Each structure stands twice: as C-alpha cells, then as structure tokens.
Amino acid sequence: MVKKEVKPIDITATLRCKVAVVGEATVGKSALISMFTSKGSKFLKDYAMTSGVEVVVAPVTIPDTTVSVELFLLDTAGSDLYKEQISQYWNGVYYAILVFDVSSMESFESCKAWFELLKSARPDRERPLRAVLVANKTDLPPQRHQVRLDMAQDWATTNTLDFFDVSANPPGKDADAPFLSIATTFYRNYEDKVAAFQDACRNY
C-alpha cells in the first residue's frame with residue numbers, strides 16, 4: 001500500500017477567541033484542557049488546584065478552511081475562595097465551557113450559577129454568551145452517576161447550549177469535542193460579521 005503524503009495546511013488567517021472554562025473544583029477542567037492541547041497524550045494524574053485563572057493557548061484549524069482559531073482558554077479556579085476575584089479576567093469573554101462531574105449533582109447545579117455569573121460579567125449585554133455544557137467523567141461506573149445525561153441535555157437545550165458527554169481519562173472520550181465546537185462557532189460568527197459588513201459596504 002502506498003501511503004499518501006499529508007501536506008501541512010497553509011494557514012492564511014488566525015483568529016483569536018477568549019474562552020472561560022468554568023466549573024467547581026475537581027470536575028476535571030484542567031485535565032480536559034491538557035488532554036485537548038496534548039492531543040490525548042498528556043493526562044494530569046497529580047491533582048493541583050488551579051489558583052485564580054491560568055491561560056492556555058490552543059490553536060484549532062477549522063476543517064475545510066485555511067483558518068486557525070487560537071483559543072485563549074481561561075482555566076478558572078472552581079473554589080469559592082477565588083470567585084470574587086476571577087471576574088476581572090473575563091473582560092471581553094463571550095464564549096465559555098461549563099464543566100461538571102457526572103458523579104456530583106452539586107457540580108451540575110453550580111454550572112447554572114457559573115452561567116449566570118458569566119452572563120452578568122459581559123461588558124456588552126447585547127452580545128450573547130455562547131457556551132457549551134460538558135458532562136465529564138462519564139467513564140465512571142453507572143452506579144456512581146448522580147446526574148442523568150438526559151437531564152443535563154434538557155437544561156442545555158433550554159439555555160441554547162450545545163451538550164457533550166466526555167471523559168478526560170485516557171484515551172479521552174470526545175475530550176476535544178467541546179473545544180472544536182467553540183472554535184467552529186467563533187469562526188462562523190466571524191464569517192457572518194464579515195458578510196454583514198460587506199453587504200453594508202455594497203449598499204452604502
């Protein structure tokens with residue numbers, strides 16, 4: 001069999017998107033980010049609580065385009081100790097990933113509070129907050145699940161959020177899906193704005 005040479009894509013444009021990654025402590029936010037940025041090769045085995053906000057930059061090439069979206073992932077501490085401080089890092093954030101642990105009903109309920117906090121922190125209240133809801137640790141035995149996935153899906157649908165059930169534990173079931181979704185949504189929104197601007201110029 002002759003192997004086809006995969007040529008690198010020549011990126012013609014790079015867009016940048018700030019994304020708040022939120023959820024209670026220990027739900028696996030940092031582990032998900034690590035699995036995504038390392039393409040599944042690096043899982044955080046030793047837990048270390050995030051203090052405040054840590055920024056991770058992850059480039060995503062949009063399929064069938066020559067455009068790259070750099071996700072500036074704001075890995076946000078889930079502890080109540082930091083909630084009063086972290087909103088200062090959210091200036092200009094209109095995209096978010098809400099993460100909960102399927103074995104913790106409390107972590108699911110807290111996503112609702114995080115969602116409202118993010119909406120209230122928007123500098124421009126007219127712009128929508130585009131977010132996804134992520135059920136993590138779905139590899140755990142069913143008897144440990146406290147949150148039904150259909151219940152989480154219903155809440156996400158009600159609030160116009162995409163929903164993903166994932167596992168950051170290797171090999172990382174669909175761990176990249178939430179990030180790819182955010183990048184694609186940001187790209188499409190950008191394209192819509194460009195098209196609207198071009199139409200306005202033609203009609204001027």
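Here the Cβ of each residue, glycine as well, is placed from N, Cα and C on the backbone.
Annotation source Swiss-Prot lists GTP binding site at 23-30, 75-79, 136-139, citing similarity to another entry. Secondary structure at S30 (mutagenesis position), as computed by DSSP, is helix. Cβ neighbour count for S30 (mutagenesis position) (all protein chains, 10 Å cutoff from its Cβ): 23.
Under the heading of mutagenesis, Swiss-Prot lists S30 to N and annotates it as follows: Impaired GTP-binding.
The note that Swiss-Prot attaches to the published mutagenesis S79 to Q is: Shows higher GTPase activity.
V194 to R appears in Swiss-Prot as a mutagenesis experiment; the accompanying note says: Does not affect interaction with IFT25. According to DSSP, V194 (mutagenesis position) is assigned to a helical segment. V194 (mutagenesis position) has a Cβ environment of 10 other Cβ atoms inside 10 Å.
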Ask   = If you measure T26 (GTP binding site) to V194 (mutagenesis position) at Cα, how many Å is it?
value = 40
Message = Going by a 10 angstroms cut-off between Cβ atoms, which of the binding-site residues T26, T76, T138 has the sparsest surroundings?
response = T26
Note = Cα of S30 (mutagenesis position) to Cα of T138 (GTP binding site), in Å and rounded, measures 16
Query = C-alpha of T76 (GTP binding site) to C-alpha of V194 (mutagenesis position): distance in Å?
reply = 31
Request  = Please work out the number of neighbouring Cβ atoms within 10 Å of the Cβ of G23 (GTP binding site), leaving out its own Cβ.
outcome  = 25
